[in-house]
Amino acid sequence: MSIVSLLGIKVLNNPAKFTDPYEFEITFECLESLKHDLEWKLTYVGSSRSLDHDQELDSILVGPVPVGVNKFVFSADPPSAELIPASELVSVTVILLSCSYDGREFVRVGYYVNNEYDEEELRENPPAKVQVDHIVRNILAEKPRVTRFNIVWDNENEGDLYPPEQPGVDDEEEEDDEEEDDDEDDEDDEDDDQEDGEGEAEEAAEEEEEEEEKTEDNETNLEEEEEDIENSDGDEEEGEEEVGSVDKNEDGNDKKRRKIEGGSTDIESTPKDAARSTN
């Protein structure tokens, strides 16, 4: 947790000439009393191709810092045009406003800066030699890029970040981990057994359903066979009535026999018909 929090930055003179100083109104909050001062620094990026052209415009120490919300104005001199490549004097660059505590940077704010000529004729026809007096800067104050870093403050040290080792604690933790692993394995085995039991129960239920279906099919077939037998018996009784109704002559048995033998060839004789024909 950061003891100092940046609440806001206001650019006071913007736009301005290239040769005018930079001015920022900075507001920050301090949560605890600090042993050291805060160092604020402004850096001008002279070239996008090399760090050699970066210029530290100014740096100040702010302190002692009281607890609560604080505000101050930070002023810095403009960059030296002689240290900037001529091809990058009239272009877009970056300025960096940073704050450090006890040599450790914990916040950095970057702004884009557009440098251009103040006259339309110079913008359309740039002179061979850069005229610094006619360059104006415009800081894009509405779009800062803020970067924060975690550092060690007065109430913190390396020992606080990493608790001391306690003999025997690691062994106990390992044993607890092993017991937890064993418990998890047992639970997994129980779950597997339960799943196997459920699977076997489902299979048994399916087999019972299949057997019940087979039994129902057999019963249905038996009922159909019984109906067929009853129907065949009814047909035989009708046949006997027809045979008995034939007028008898002197040889009644012969007349009955002729009627049966003269029937359709598609009718299959039953054992009863065969027995009747022999009588």
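From the backbone N, Cα and C atoms, a Cβ is placed for every residue, glycine too.
While the structure shown retains the original residue, Swiss-Prot records the mutagenesis experiment L6 to M with this note: Enhances transcriptional silencing. Non-local neighbourhood of L6 (mutagenesis position): I26, T27, F28, C99, V107, V109, V146, each in the same chain, at least six residues away, with C-beta under 8 Å from its C-beta.
Taken residue by residue with DSSP, D37 (mutagenesis position) is part of neither helix nor strand, so it is coil. Under its mutagenesis entries, Swiss-Prot includes D37 to R with the note: Reduces transcriptional silencing; when associated with R-39.
Within the same chain, residues at least 6 positions away in sequence whose Cβ sits under 8 Å from that of V45 (mutagenesis position) are H53, D54, T93, V94, I95, L96. What Swiss-Prot says about the mutagenesis result for V45 to D is this: Reduces acetylation of histone H3 on 'K-56' and enhances sensitivity to camptothecin.
Among the mutagenesis entries in Swiss-Prot is S48 to R, noted as: Abrogates interaction with histone H3 and histone H4 and enhances transcriptional silencing. Reduces acetylation of histone H3 on 'K-9' and 'K-56'; when associated with E-145 or E-147. Around S48 (mutagenesis position), the same-chain residues at least 6 positions away in sequence with a Cβ under 8 Å from its Cβ are E88, T93.
In the three-state DSSP scheme, D54 (mutagenesis position) falls into the coil class. Quoted from Swiss-Prot, the note attached to the mutagenesis of D54 to R states: Reduces transcriptional silencing.
Swiss-Prot documents V94 to R as a published mutagenesis change and attaches the note Abrogates interaction with histone H3 and histone H4, abrogates transcriptional silencing, reduces acetylation of histone H3 on 'K-9' and 'K-56' and enhances sensitivity to HU and MMS. According to its DSSP assignment, V94 (mutagenesis position) is in a strand.
In the shown protein chains, 18 other C-beta atoms lie within 10 A of the C-beta of L96 (mutagenesis position). Where Swiss-Prot documents L96 to D as a mutagenesis experiment, the accompanying text is: Reduces acetylation of histone H3 on 'K-56' and enhances sensitivity to bleomycin, camptothecin, HU and MMS; when associated with D-94.
Looking at Swiss-Prot, you'll find the mutagenesis E105 to A noted as follows: Decreases histone H3/H4 binding affinity. There are 15 other Cβ atoms within 10 Å of the Cβ belonging to E105 (mutagenesis position). Classification of E105 (mutagenesis position) by DSSP places it within a strand.
Sequence-distant contacts (6 or more apart, same chain, Cβ under 8 Å) of R108 (mutagenesis position) comprise L96, L97, S98, C99, V146, T147, R148, F149. Quoted from Swiss-Prot for the published mutagenesis R108 to E: Reduces transcriptional silencing.
In sequence order, V92, T93, V94, I139, L140, K143 are the residues of the chain that are 6 or more apart from Y112 (mutagenesis position) and have a CB within less than 8 Å of its CB. As a published mutagenesis entry, Y112 to A appears in Swiss-Prot alongside the note: Abrogates interaction with histone H3 and histone H4 and enhances transcriptional silencing. Abrogates transcriptional silencing, reduces transcriptional activation, reduces acetylation of histone H3 on 'K-9' and 'K-56' and enhances sensitivity to HU and MMS; when associated with E-145 or E-147.
Taking Cβ-Cβ distances under 8 Å and a sequence gap of 6 or more within the same chain, the neighbours of R145 (mutagenesis position) are V109, G110, Y111. Among the mutagenesis entries in Swiss-Prot is R145 to E, noted as: Abrogates interaction with histone H3 and histone H4, abrogates transcriptional silencing, reduces transcriptional activation, reduces acetylation of histone H3 on 'K-9' and 'K-56' and enhances sensitivity to HU and MMS; when associated with R-48; E-112 or E-147.
DSSP assigns T147 (mutagenesis position) to a strand segment in the three-state reduction. A mutagenesis experiment is reported in Swiss-Prot for this position, T147 to A, and the note states: Reduces acetylation of histone H3 on 'K-56' and enhances sensitivity to bleomycin, camptothecin, HU and MMS; when associated with A-145.
Here the residue is the original one, but Swiss-Prot notes a mutagenesis experiment at this spot, T147 to E: Enhances transcriptional silencing. Abrogates interaction with histone H3 and histone H4, abrogates transcriptional silencing, reduces transcriptional activation, reduces acetylation of histone H3 on 'K-9' and 'K-56' and enhances sensitivity to HU and MMS; when associated with R-48; A-112 or E-145.
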Exercise. Specify the count of other C-beta atoms within 10 Å of the C-beta of D37 (mutagenesis position).
Key: 15
Practice problem: Looking only at C-alpha atoms, tell me how far E105 (mutagenesis position) is from D37 (mutagenesis position), rounded to the nearest Å. | Solution: 13
Quiz item: Is S48 (mutagenesis position) helix, strand or coil when read with DSSP?
Solution: coil
